[in-house]
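Taken from Swiss-Prot, the feature active site, proton acceptor covers Glu91, and the record attributes it to sequence analysis. Here Swiss-Prot flags 98-333 as domain 'Radical SAM core', drawing on sequence analysis. What Swiss-Prot says about the mutagenesis result for Cys110 to Ala is this: No change in activity. The mutagenesis experiment Cys112 to Ala is recorded by Swiss-Prot, whose note states: Loss of activity. The feature [4Fe-4S] cluster binding site is assigned by Swiss-Prot to Cys112, Cys116, Cys119, with a curator's inference given as support. For Cys116 to Ala, Swiss-Prot lists a mutagenesis experiment annotated as follows: Loss of activity. Quoted from Swiss-Prot for the published mutagenesis Cys119 to Ala: Loss of activity. Look at Swiss-Prot and you will find Gly158, Glu159, Ser189, Ser212, Leu213, His214, Asn293 tagged as S-adenosyl-L-methionine binding site.
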Amino acid sequence: MNFNNKTKYGKIQEFLRSNNEPDYRIKQITNAIFKQRISRFEDMKVLPKLLREDLINNFGETVLNIKLLAEQNSEQVTKVLFEVSKNERVETVNMKYKAGWESFCISSQCGCNFGCKFCATGDIGLKKNLTVDEITDQVLYFHLLGHQIDSISFMGMGEALANRQVFDALDSFTDPNLFALSPRRLSISTIGIIPSIKKITQEYPQVNLTFSLHSPYSEERSKLMPINDRYPIDEVMNILDEHIRLTSRKVYIAYIMLPGVNDSLEHANEVVSLLKSRYKSGKLYHVNLIRYNPTISAPEMYGEANEGQVEAFYKVLKSAGIHVTIRSQFGIDIDAACGQLYGNYQNSQ
């Protein structure tokens, strides 16, 4: 058993070895954290008292590297504000489905520098990339409280594929000695960072991938999402086709419905044309239509989603044989929905 030395688990392992502790000590510690849900070194009674004191002196009282600042609750949703290093803050969302499933939407960056016009997170710029421990601790926090970890999505603050630490986090989440999750329980959303998509294909082929499209027209997409100038739609779609070819895995397409901007039937038909021209006529693409969530912190304001227009858009895609769903929304009242994270906290600083 050897852990990545970028992680707290690897650092603890190195510390134990440097102090000539027996190899089984690291297993005792990871069992205490992940099987017994013990967060404080002092409470790991399986360890000798002197070792517990040494761990506290070197790593702090608790195994968590992030600090709880605030919590908000809504029906089926809990949003938590954490403090990370450099006194920065990130948000994490826990969603409980009525069937008993628990999903976690986690952040990969504090802020974001890609400047999508409809997103509150991007309006503050990039403050820092989260470390691997700051990423995984968002889930560990809930695990230690007794929550069931069924699925994790990198759809919180930041562009996940712009932070290399995300790949280390994937390793920790799937490590059988740590979180022990199947890669199919993990989802990454990206605005289209081509080099990192290639890495996912090659090294993490079973992880679910979502591409944020939001407009089928390249010029319009560049206005909404400046990243399109660097990685244009067609180039990203070619890479996604290759991902599907090599992995035989479905790719999800996220499409935020911006009233009067990208929700016309013309847009719907163009999405159909875009996907039908892809590998296997787009049969392994699945479109998630997302109602726009108003937030005063986004660079531009759009109105409430027009339900009739959302339904009409859906029917165009459905009738053309495109796999499509309208995503259920949770946590809008506490700014925990798509595109809302960190907005109100930023305004209050």
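Including glycine, each Cβ sits where the backbone N, Cα and C put it.
No noted substitution is present; original residues retained.
Keep in mind the model is a prediction, meaning the values are calculated, not measured.
Rounded to the nearest whole angstrom, the C-alpha distance between Glu159 (S-adenosyl-L-methionine binding site) and Cys119 (mutagenesis position) is 12. Between the CA atoms of Cys116 (mutagenesis position) and Ser212 (S-adenosyl-L-methionine binding site) there is a gap of 11 Å, rounded to the nearest whole number. Neighbour density for Cys110 (mutagenesis position): within 10 A of its CB lie 25 other CB atoms from the protein chains shown. Mean pLDDT of the predicted structure over the domain 'Radical SAM core' (98-333): 93.
Restricting the recorded positions Cys110, Cys112, Ser189, Leu213 to those with a CA within 10 Å of the CA of the residue listed as 'active site, proton acceptor' leaves Cys110, listed by sequence position. Taken residue by residue with DSSP, Glu159 (S-adenosyl-L-methionine binding site) is part of neither helix nor strand, so it is coil. In this structure, the CA atom of Ser189 (S-adenosyl-L-methionine binding site) is 14 Å away from the CA atom of Cys119 (mutagenesis position). Ser189 (S-adenosyl-L-methionine binding site) falls within a strand when secondary structure is assigned with DSSP. Cα of Ser212 (S-adenosyl-L-methionine binding site) to Cα of Cys119 (mutagenesis position): a distance of 12 Å.
Geometry remark: Cys110 (mutagenesis position) versus Gly158 (S-adenosyl-L-methionine binding site), CA distance 7 Å.
Asn293 (S-adenosyl-L-methionine binding site) sits 9 Å from Cys119 (mutagenesis position), taking the CA atoms of both as reference points. The mutagenesis positions considered are Cys116, Cys119; of these, Cys116 has the fewest other C-beta atoms within 10 angstroms of its C-beta. Just so you know, the Cβ of the residue listed as 'active site, proton acceptor' picks up 27 other Cβ atoms within 10 Å once every protein chain is counted. Here the Cα atom of Gly158 (S-adenosyl-L-methionine binding site) is found 10 Å from that of Cys119 (mutagenesis position).
The Cβ neighbour count for Cys112 (mutagenesis position), using a 10 Å radius over every protein chain in view, is 25.
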